[in-house]
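> Here Swiss-Prot flags H58 as O2 binding site, drawing on sequence analysis. Residues or ranges marked as heme b binding site by Swiss-Prot: H87. Among the features that Swiss-Prot reports, domain 'Globin' is placed at 1-141, with the record citing sequence analysis. According to Swiss-Prot, the natural variant T8 to S carries the following note: In alpha-2. The annotation that Swiss-Prot gives for the naturally occurring variant G15 to D reads: In alpha-1. A natural variant is reported in Swiss-Prot for this position, H78 to Q, and the note states: In alpha-2.
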Amino acid sequence: VLSPADKTNVKAAWGKVGGHAGEYGAEALERMFLSFPTTKTYFPHFDLSHGSAQVKGHGKKVADALTLAVGHVDDMPHALSALSDLHAHKLRVDPVNFKLLSHCLLVTLAAHLPAEFTPAVHASLDKFLASVSTVLTSKYR
């Protein structure tokens, strides 16, 4: 459960991401594909090369979903319901992949926002991404 301090940290950190959200989302996806090659199996129709328009496009979708989650941090299950349905019933993404992408997002944010990425912010973002992952996998049951 996110504490009030966690929510404040997440909103502040995501605010610093600003107009780079899509770029950071794509970079996190590239990190995931390179670090965890089995995740590529969900994207057989994508050009997964560096800078690919498809990876950039999906990175923007990831970032937009996270922006939505930040904006609805007190009601993520409702805000992310359609996305949860999509990943559980149509795409059938293995839930472990959300943890892998979350890790890659944390690395990407730490690389781009070193001054803001304090231990407290790191912990808050980790809890937030775990909460998002939990919501996205809630309909698998």
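Cβ atoms are placed via backbone N, Cα and C, with glycine included.
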> With DSSP assignments reduced to helix, strand and coil, which class does H78 (variant position) get?
helix
> Between T8 (variant position) and H78 (variant position), what C-alpha distance do you get in Å?
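Computed Cα spacing between T8 (variant position) and H78 (variant position) is 20 Å.
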> Once the DSSP letters are reduced so that anything not helix or strand counts as coil, what is H87 (heme b binding site)?
helix
> What does the structure give for the C-alpha distance between G15 (variant position) and H78 (variant position)? Integer Å is fine.
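About 22 Å separates the two Cα atoms.
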> Would you mind listing, in sequence order, the residues at least six apart from the residue listed as 'O2 binding site' in the same chain with a Cβ closer than 8 Å to its Cβ?
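Listed in sequence order: G25, A26, L29, F43, F46.
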> Averaged over the domain 'Globin' (1-141), what pLDDT does the prediction give?
94
